[in-house]
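> The structure under discussion is supplied below as structure tokens; questions concerning it will follow.
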Amino acid sequence: MGSYHDEKNVMGGSDQGELCSLAMTIASGSVPAMVLKALIELDVLELIKRAGPGAQLSPAQIVAQLPTKNPDAGTMLDRMLRLLASYEILSCSTQTLPDGRVERLYGLAPVCQFFTNNEDGATLGAIVQLSQEKLVVESWYHLKDAVLDGGIPFKKAQGMTIYEYPKTDPRFNQVFNSGMSNYSTIIMRDLLERYKGFEGISTLVDIAGGTGASINMVVSKYPTIKGINFDLPHVIKDAPSYDGVEHVGGDMFESVTKADAMLIKWTLCDWSDEHCLKLLKNCYNALPDNGKVIVCDYVLPMAPETSNAAKTVFLLDAIMLANFVGGKGRTKQEFEALARKVGFEGFEVPCSSYDFSVMELFKKKNN
């Protein structure tokens with residue numbers, strides 16, 4: 001049995017050839033994500049996972065478990081799977097059959113731990129579904145016009161903002177909430193292992209907390225905390241009930257519920273400086289003198305870098321550009337400037353979780 005990747009250097013060539021290949025890969029950048037989206041919808045990755053650790057299945061074995069009678073399904077699936085194997089999303093090996101044909105077998109590469117359900121039932125597959133959602137993709141077709149004429153691409157495409165639209169479309173509301181909930185769960189699981197700043201808090205408000213998955217995880221680990229999940233009424237109406245968590249509907253730009261501490265996760269990046277200052281001022285006013293705001297957000301490096309982590313935060317910044325009113329990534333210095341302008345005296349960055357930094361904004365500076 002041979003490895004598919006043993007042959008990966010056969011297509012090598014001159015520097016110009018490599019540059020041309022890179023250009024074609026960039027030009028076709030949406031294809032792997034759309035193929036991955038289809039495989040997730042077909043439940044292919046979960047089928048392979050259920051076969052056991054290290055298992056590899058042939059396209060025929062996978063198709064046998066799909067609700068299809070399409071005679072071409074195996075060939076189509078093979079072509080989709082080998083594309084993702086070339087991106088190291090899947091592993092691939094080959095075996096020669098008795099009739100001389102070569103058959104490819106596919107397994108899950110390490111990155112698939114994020115595209116299949118984890119122990120919390122969370123998966124970045126929900127983010128694949130959201131980012132490749134037709135409504136979201138349509139925003140990119142208006143990016144050029146937004147540069148020339150101003151405005152937000154999503155609003156140009158849909159006639160309203162990405163926060164207004166879910167109220168008119170229950171299906172998209174579910175896709176949006178699912179994406180945010182799954183993403184939050186994955187980040188929060190790691191954050192709770194690294195960040196110790198929840199210790200000693202009596203009451204914690206998760207601002208723009210969605211359906212409450214994150215605050216539930218915090219309260220589950222710190223059961224003495226009274227958790228409050230704060231979000232817009234149309235968001236929390238679908239929120240499940242959690243022990244120790246109260247769902248409160250409201251507008252964070254008008255006021256927020258009083259508590260010892262506030263948690264703001266990947267929310268400031270959605271808004272302009274003006275909106276962020278208004279939100280942070282509401283938090284400041286609702287905190288006791290010894291209170292703090294815990295901000296978990298992506299932090300941009302001062303200059304572009306080529307690491308996967310840097311690419312991720314710049315991709316997120318581009319997503320903000322296309323979909324959110326004034327949304328943008330910020331450097332550490334820009335986050336601190338917002339906090340100081342509102343009146344927070346202390347600013348610390350105790351840790352990071354995946355591509356996000358945890359920042360603490362203290363109302364009064366610790367002595």
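Keep in mind that glycine also has a Cβ here, set from the backbone N, Cα and C atoms.
What Swiss-Prot records for this protein is below:
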- Ser184, Ala208, Asp231, Asp251, Lys265: S-adenosyl-L-homocysteine binding site (BINDING)
- Asp231: S-adenosyl-L-methionine binding site (BINDING)
- Trp266 to Ala: Reduced activity toward dopamine. Reduced activity toward dopamine; when associated with A-324 (MUTAGEN)
- Asp270 to Ala: Reduced activity toward dopamine (MUTAGEN)
- Phe324 to Ala: Increased activity toward dopamine. Reduced activity toward dopamine; when associated with A-266 (MUTAGEN)
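Could you tell me the structural context for the features on the list?
Non-local contacts of Asp231 (S-adenosyl-L-homocysteine binding site) by the CB criterion (under 8 A, 6+ apart in sequence, same chain) comprise Ile207, Ala208, Gly209, Gly210, Thr211, Ala239, His247, Gly249, Gly250.
Sequence-distant neighbours of Trp266 (mutagenesis position) (same chain, 6+ apart, CB under 8 A from its CB) are Tyr183, Ser184, Ile187, Cys296, Asp297, Tyr298, Phe356. Under DSSP, Trp266 (mutagenesis position) is assigned to coil, being neither helix nor strand in the three-state scheme.
Counting Cβ atoms from all protein chains shown, Asp270 (mutagenesis position) has 20 others lying within 10 Å of its own Cβ.
On its own chain, Phe324 (mutagenesis position) has Ile152, Phe154, Thr161, Ile162, Cys269, Asp270, Trp271 as residues at least 6 apart in sequence with a Cβ closer than 8 Å to its own Cβ. Under the DSSP three-state reduction, Phe324 (mutagenesis position) is assigned to coil, being neither helix nor strand.
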> Please compare the binding-site residues Ala208, Lys265 by how many other CB atoms fall within 10 Å of each one's CB, and tell me which has the fewest.
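Per-residue Cβ counts within 10 Å for the binding-site residues Ala208, Lys265 bottom out at Ala208.
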> List the residues of the same chain that sit at least 6 positions away from Asp251 (S-adenosyl-L-homocysteine binding site) in sequence and have their Cβ under 8 Å from its Cβ, in sequence order, or write 'none'.
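Leu232 - these are the non-local Cβ neighbours of Asp251 (S-adenosyl-L-homocysteine binding site), listed in sequence order.
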